[in-house]
Amino acid sequence: MADEIAKAQVAQPGGDTIFGKIIRKEIPAKIIFEDDRCLAFHDISPQAPTHFLVIPKKHISQISVADDDDESLLGHLMIVGKKCAADLGLKRGYRMVVNEGADGGQSVYHIHLHVLGGRQMNWPPG
């Protein structure tokens, strides 16, 4: 977790990201789901037994810059996350998280939905 916080503190908005490279298939990822609007894949640094990300193919750097036109797409990410969680056997529950900005732990400036499960989640999370 400390490593993720360190990454978030030095991450900068703007420019191409690792997620853009994954969308374009320039670098490999363990893809769970893909359609014309989004991509779901396993996190390379899992924080739970099951930890995957759902990202839009449209570049939106962070939730604070999303606008009303993005509403359907952002909802679609949650529905895809729910379906992937079911496909991966997360029957007892899971957590969906979107990090916003450096203080919120955002380490990649391409909005992404974390889905974590396979263990009891703690509260508060941070």
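A Cβ is built for glycine as well, from the same backbone N, Cα and C atoms used for every other residue.
Nope, none of those substitutions made it into this model, it's the original residues.
Per Swiss-Prot, active site, tele-AMP-histidine intermediate is recorded for His112. Within the same chain, residues at least 6 positions away in sequence whose Cβ sits under 8 Å from that of His112 (mutagenesis position) are Phe19, Leu53, Val54, Ile55, Val98.
Gln106 (AMP binding site) has a Cβ environment of 23 other Cβ atoms inside 10 Å. Residues or ranges marked as AMP binding site in Swiss-Prot: Asp43, Ile44, Asn99, Gly105, Gln106, Ser107, His112, Leu113, His114.
Here Swiss-Prot flags 18-126 as domain 'HIT', drawing on sequence analysis.
Within 10 Å of the Cβ of Thr17 (mutagenesis position) there are 19 other Cβ atoms, across all protein chains. According to DSSP, Thr17 (mutagenesis position) is assigned to coil rather than to any helix or strand. Where Swiss-Prot documents Thr17 to Ala as a mutagenesis experiment, the accompanying text is: Loss of interaction with CALM1. No effect on desumoylase activity.
In sequence order, Val54, Ile55, Pro56, Lys57, Leu73, His76, Leu77, Val80 are the residues of the chain that are 6 or more apart from Cys38 (mutagenesis position) and have a CB within less than 8 Å of its CB. Annotation of the published mutagenesis Cys38 to Ser in Swiss-Prot: No effect on desumoylase activity; the original residue is retained in the structure shown.
In Swiss-Prot, the entry for mutagenesis Cys84 to Ser states: Loss of desumoylase activity. The structure shown retains the original residue. Taking all protein chains in view, 20 other C-beta atoms sit within 10 angstroms of the C-beta of Cys84 (mutagenesis position). In the three-state DSSP reading, Cys84 (mutagenesis position) counts as helix.
For Asp87 to Val, Swiss-Prot lists a mutagenesis experiment annotated as follows: Loss of desumoylase activity.
Among the mutagenesis entries in Swiss-Prot is His112 to Asn, noted as: Reduced interaction with SUMO2.
Here Swiss-Prot notes a mutagenesis experiment, His114 to Arg, with the remark: Reduced interaction with SUMO2. DSSP classifies His114 (mutagenesis position) as strand under the three-state reduction. Contacts of His114 (mutagenesis position) defined by a Cβ separation under 8 A and a same-chain sequence distance of 6+ are given as Asp43, Gln47, His51, Phe52, Leu53, Arg95, Met96, Val97, Val98, Asn99, in order along the sequence.
What Swiss-Prot notes for the published mutagenesis of Val115 to Asp is this: Significanly reduced interaction with SUMO2. Loss of desumoylase activity.
Around Leu116 (mutagenesis position), the same-chain residues six or more apart in sequence whose CB sits under 8 Å from its CB are Gln47, Ala48, Thr50, His51, Tyr94, Arg95, Val97, listed in sequence order. For the mutagenesis of Leu116 to Gln, Swiss-Prot gives this note: Significanly reduced interaction with SUMO2. The structure shown keeps the original residue.
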Counting other CB atoms within 10 A of each CB, which of the recorded positions Asp43, Asp87, Val115 comes out lowest? Asp87
Calculate the distance in Å between the alpha carbons (Cα) of Cys84 (mutagenesis position) and Gln106 (AMP binding site), and round it to a whole number. 22
Just counting, how many other CB atoms are there within 10 A of the CB of Asn99 (AMP binding site)? 20
